[in-house]
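Chemist: Swiss-Prot feature annotations, pasted as is:
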type: MUTAGEN; residues: Cys2 to Ala or Ser; note: Loss of glutamine-dependent activity but no effect on ammonia-dependent asparagine synthetase activity
type: DOMAIN; residues: 2-186; note: domain 'Glutamine amidotransferase type-2'
type: ACT_SITE; residues: Cys2; note: active site, for GATase activity
type: MUTAGEN; residues: His30 to Ala; note: 4,5-fold decrease in glutamine affinity
type: MUTAGEN; residues: Asp34 to Asn or Glu; note: Little effect on the kinetic properties
type: BINDING; residues: Arg50, Leu51, Ser52, Ile53, Val54, Asn75, Gly76, Glu77, Asp99; note: L-glutamine binding site
type: MUTAGEN; residues: His81 to Ala; note: 5-fold decrease in glutamine affinity
type: MUTAGEN; residues: Ala105 to His; note: Little effect on the kinetic properties
type: BINDING; residues: Leu233, Val273, Ser347, Gly348; note: ATP binding site
type: MUTAGEN; residues: Glu349 to Asp; note: 5-fold increase in affinity for aspartate when assaying both the glutamine- and ammonia-dependent synthetase reactions, and 2-fold decrease in kcat for these reactions. Modifies the product glutamate/asparagine stoichiometry
type: MUTAGEN; residues: Glu349 to Ala or Gln; note: Loss of glutamine- and ammonia-dependent synthetase activity, but still exhibits glutaminase activity
Amino acid sequence: MCSIFGVFDIKTDAVELRKKALELSRLMRHRGPDWSGIYASDNAILAHERLSIVDVNAGAQPLYNQQKTHVLAVNGEIYNHQALRAEYGDRYQFQTGSDCEVILALYQEKGPEFLDDLQGMFAFALYDSEKDAYLIGRDHLGIIPLYMGYDEHGQLYVASEMKALVPVCRTIKEFPAGSYLWSQDGEIRSYYHRDWFDYDAVKDNVTDKNELRQALEDSVKSHLMSDVPYGVLLSGGLDSSIISAITKKYAARRVEDQERSEAWWPQLHSFAVGLPGSPDLKAAQEVANHLGTVHHEIHFTVQEGLDAIRDVIYHIETYDVTTIRASTPMYLMSRKIKAMGIKMVLSGEGSDEVFGGYLYFHKAPNAKELHEETVRKLLALHMYDCARANKAMSAWGVEARVPFLDKKFLDVAMRINPQDKMCGNGKMEKHILRECFEAYLPASVAWRQKEQFSDGVGYSWIDTLKEVAAQQVSDQQLETARFRFPYNTPTSKEAYLYREIFEELFPLPSAAECVPGGPSVACSSAKAIEWDEAFKKMDDPSGRAVGVHQSAYK
């Protein structure tokens, strides 16, 4: 992971602003501890903190075209960069081996309307000194975070994390996923549009399991490009186990040269985190034994988790209960992963949104409702699991890649017949995915019930969080919460506790508005609560809130 920081529409002293930009960019150096770079002129400033994974020696940023007239700062990975280099290499003189430099080639060729050509995860800021124009863009689902804000002079700031904007901006907001801002028309435009957003476009499709299986294998393989050691996050659940199995299949050869040479680090390392004796640790070890990975089991105590909560809220920049519950073990694990010399990991985020994997999907009344909920969940994922995976890992300088959210894979998986994703009546959640990959995994894992990450690390983790919140937040505080927190008013003591910490760390009203809210059961959207009368009486995002869970709340 890297970080970017940019200032545009400059109206104040550029020399002083450059100093300020360096100071604010430094707040995100945990994302990119390997190198720092800056471009500064009277009209634009671009700062970058680099985590070097591809082209370690020559890929420092900002990147420039040959004429030094186009400047680019990027946080991301472009998985189809080799194909784009081949296509544009006769018309653009590449200066580095960085995968991200293809953005400059595309801009030179097409102007601002090229973002859908990119397959990957990214957030970037590009400055064109010839036109005195800038282009800001974010990937299709917002896998990579990006925020924007304005100061009292009307100067525009962009940054990978809001902590770099809060000290200087009057207002901030999340830069929309799947969108770009081109300064010459001044509008934020959405570029990510798919036919599968509409149920009618997919309802009569025929599901091809072979195509689905191959699409995921292709996605994982493309995500393996790396010039540094990498690993896999292996919780022992279906999604991370599938990603680990496919990664193991290709890890012995370098994908960068079409598998002509041996991988520089042929032994695949896997990582699991949990309280001692937790459900995830046992299942993860079983998968690791089956696949033959070098497995690392990372333990944490409830007290260690509690001690990390404030740091987690600072790094994840949220007060969302589910996100904080799940981010804390991930944050602790990331520190150990970095200590072992690993700089990139593959993870299983996104599968539950694509395939209707959360336990509340058992209550989906029909295929149309299920499909529409999966689309809602995917388009909102930048506020939840994408933020968690990205920021919890980058807090310690580790990059998380998410093959289930690959754009090409989504175009296959979201076009299969939604009826084939329905669960209940004897069918397990994500049964179509299980059927595709059951040969890759032990049967006990291929058909293991969905366990949310915050539950799977150990049930006592969430139970203790609730107990601590009950001790620290009074009944009166919760009853009067609407006066202190009129926006996204906390509805539980746990939520109140997190919100209190968040407001201390980010004391800007618009910062709180960057965090999602609303009722949820087992990670559902507010809309899906209408599926079951019992949901309307609950307000707990744990999977144990749904009766089909084997350890459901009584």
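Cβ atoms are placed via backbone N, Cα and C, with glycine included.
What you see is the original sequence, not a version with the noted changes.
Can you walk me through where each of these features ends up in the structure?
Modeler: According to its DSSP assignment, Cys2 (mutagenesis position) is coil. Cys2 (mutagenesis position): 28 other CB atoms within 10 A of its CB, across all protein chains.
Under the three-state DSSP scheme, His30 (mutagenesis position) falls in the coil class. Non-local neighbourhood of His30 (mutagenesis position): His315, Ser394, Ala395, Trp396, Gly397, each in the same chain, at least six residues away, with C-beta under 8 Å from its C-beta.
Cβ neighbour count for Asp34 (mutagenesis position) (all protein chains, 10 Å cutoff from its Cβ): 16.
Counting only same-chain residues six or more apart in sequence, the Cβ atoms lying under 8 angstroms from the Cβ of Gly76 (L-glutamine binding site) belong to Cys2, Cys100, Gly120, Met121, Phe122, Ala123, Phe124, Asp139, Ile144.
With a 10 A radius on its CB, His81 (mutagenesis position) counts 22 other CB atoms from all the protein chains.
Within its own chain, Ala105 (mutagenesis position) has Leu84, Arg85, Tyr88, Arg91, Tyr92, Phe94 as residues 6 or more apart in sequence whose C-beta sits under 8 angstroms from its own. DSSP assigns Ala105 (mutagenesis position) to a helix.
Within the same chain, residues at least 6 positions away in sequence whose Cβ sits under 8 Å from that of Ser347 (ATP binding site) are Val232, Leu233, Ser240, Ile243, Ala389, Ala400, Arg401, Val402. DSSP classifies Ser347 (ATP binding site) as coil under the three-state reduction.
In the shown protein chains, 25 other C-beta atoms lie within 10 A of the C-beta of Glu349 (mutagenesis position).
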Chemist: Determine, for the L-glutamine site, the additional residues of the same chain whose CB lies within 8 Å of the mean position of the CB atoms of Arg50, Leu51, Ser52, Ile53, Val54, Asn75, Gly76, Glu77, Asp99; present them in sequence order.
Modeler: Met1, Cys2, Gly59, Val74, Ser98, Cys100, Glu399
Chemist: Please give me the recorded positions out of Asp34, Val273, Gly348 that lie within 10 Å of His81 (mutagenesis position), comparing Cα atoms only.
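Modeler: Taking Asp34, Val273, Gly348 one by one, none has a Cα falling within 10 Å of His81 (mutagenesis position).
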Chemist: Relative to the Cα of Asp99 (L-glutamine binding site), which of the recorded positions Asp34, Gly348, Glu349 has the closest Cα?
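Modeler: Checked the recorded positions Asp34, Gly348, Glu349; minimum Cα distance to Asp99 (L-glutamine binding site) goes to Asp34.
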Chemist: Give me the CA-CA distance between Val54 (L-glutamine binding site) and Val273 (ATP binding site), in Å, as a whole number.
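Modeler: Approximately 27 Å lies between the Cα of Val54 (L-glutamine binding site) and that of Val273 (ATP binding site).
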Chemist: Within its own chain, what residues at least 6 apart in sequence put their Cβ under 8 Å from the Cβ of Gly348 (ATP binding site), listed in sequence order?
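Modeler: Sequence-distant Cβ neighbours: Leu233, Ser235, Gly237, Leu238, Asp239, Ser240, Ser241, Ile242, Ile243, Val402, Phe404.
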Chemist: What subset of the recorded positions Asp34, Val273, Glu349 lies within 10 angstroms of Arg50 (L-glutamine binding site) at the C-alpha level?
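Modeler: Neighbours among recorded positions, in sequence order: Asp34.
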Chemist: C-alpha of Ser52 (L-glutamine binding site) to C-alpha of Asp34 (mutagenesis position): distance in Å?
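Modeler: Given the Cα positions, Ser52 (L-glutamine binding site) is 6 Å from Asp34 (mutagenesis position).
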